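Read the structure below first, then the notes.
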Amino acid sequence: MQHDLFEHDPAIRQLIGHIDNIPAPELESRWPRSVVDLIDVLENELKRQNVSNPRELARKQAVALSCFLGGRQFYIPCGDTILTALRDDLLYCQFNGRNMEELRRQYRLSQPQIYQIIARQRKLHTRRHQPDLFSPETPK
C-alpha cells in the first residue's frame, strides 16, 4: 500500500487541499448524489471516532476515492461477511471458558456454532502471534 497515493500527481494533491476554500453547499450541490452519500457515511464514522472536522475530512476522502476508483466498476461486498468476521473476533475475545450461555444468548447462536467460531478464531489468533515455522512466507 502506498503511503502517498498521489505523490506523482501534485495537481490532485493541490485540488484536494483546496476543498476547504469552497463553501460546502456549493461544492456538494455540483457532485453526484452517490458521492454525497459516501461523504455522509464517512462523516458519520469520523464523528463516531470523535475526529474533529469530520465533514471536511469526509469530503477529502471521497475525492481521493473518486480520483482512485472513479470511472471503474468497483464492487464493494455487502457488509454481512465483514460484520460476521468482526463479530466472530469479538466473540472470541469475550469468551472466557465460562460464559458460553451468555454469549449464546447475546449473539443468538447455538452452542456448536460458538464452539466452531472459537476454534476458527483460535487458529487465526495463534497464527497472528505465532508464525508458522515451516511456512516460506515471512509475516508482514
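Cβ atoms are placed via backbone N, Cα and C, with glycine included.
According to Swiss-Prot, the protein carries these features:
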MUTAGEN   Glu26 to Gln  Almost no effect on DNA-binding. No effect on transactivation and dimerization
MUTAGEN   Glu26 to Asp  Loss of DNA-binding activity and transactivation. No effect on dimerization
BINDING   Glu26, Asp37, Asp40  Mg(2+) binding site
MUTAGEN   Asp37 to Asn  Almost no effect on DNA-binding. No effect on transactivation and dimerization
MUTAGEN   Asp40 to Asn  Loss of DNA-binding activity and transactivation. No effect on dimerization
DOMAIN    69-90  domain 'bZIP'
MUTAGEN   Leu83 to Arg  No effect on dimerization and DNA binding. Complete loss of dimerization and DNA-binding when associated with Ser-90
MUTAGEN   Leu90 to Ser  No effect on dimerization and DNA binding. Complete loss of dimerization and DNA-binding when associated with Arg-83
MUTAGEN   Ser110 to Thr  Loss of DNA-binding activity
MUTAGEN   Gln113 to Pro  Loss of DNA-binding activity
MUTAGEN   Ile114 to Asn  Loss of DNA-binding activity
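Feature map: Swiss-Prot annotations on the structure.
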{"residue": "Glu26", "record": "mutagenesis position", "Cβ contacts under 8 Å, 6 or more apart": "none"}
{"residue": "Asp37", "record": "mutagenesis position", "Cβ contacts under 8 Å, 6 or more apart": "none"}
{"residue": "Asp40", "record": "mutagenesis position", "Cβ contacts under 8 Å, 6 or more apart": "Ala58"}
{"residue": "Leu83", "record": "mutagenesis position", "Cβ contacts under 8 Å, 6 or more apart": "none"}
{"residue": "Leu90", "record": "mutagenesis position", "Cβ contacts under 8 Å, 6 or more apart": "none"}
{"residue": "Ser110", "record": "mutagenesis position", "Cβ contacts under 8 Å, 6 or more apart": "Arg104"}
{"residue": "Gln113", "record": "mutagenesis position", "Cβ contacts under 8 Å, 6 or more apart": "none"}
{"residue": "Ile114", "record": "mutagenesis position", "Cβ contacts under 8 Å, 6 or more apart": "Leu91, Phe95, Met100, Leu103, Arg104, Tyr107"}
(message) DSSP-wise, what's the residue breakdown of the domain 'bZIP' (69-90) into helix, strand and coil?
(response) 13 helix, 0 strand, 9 coil
(request) Name the secondary structure element type, per DSSP in three states, that contains Ser110 (mutagenesis position). (result) coil
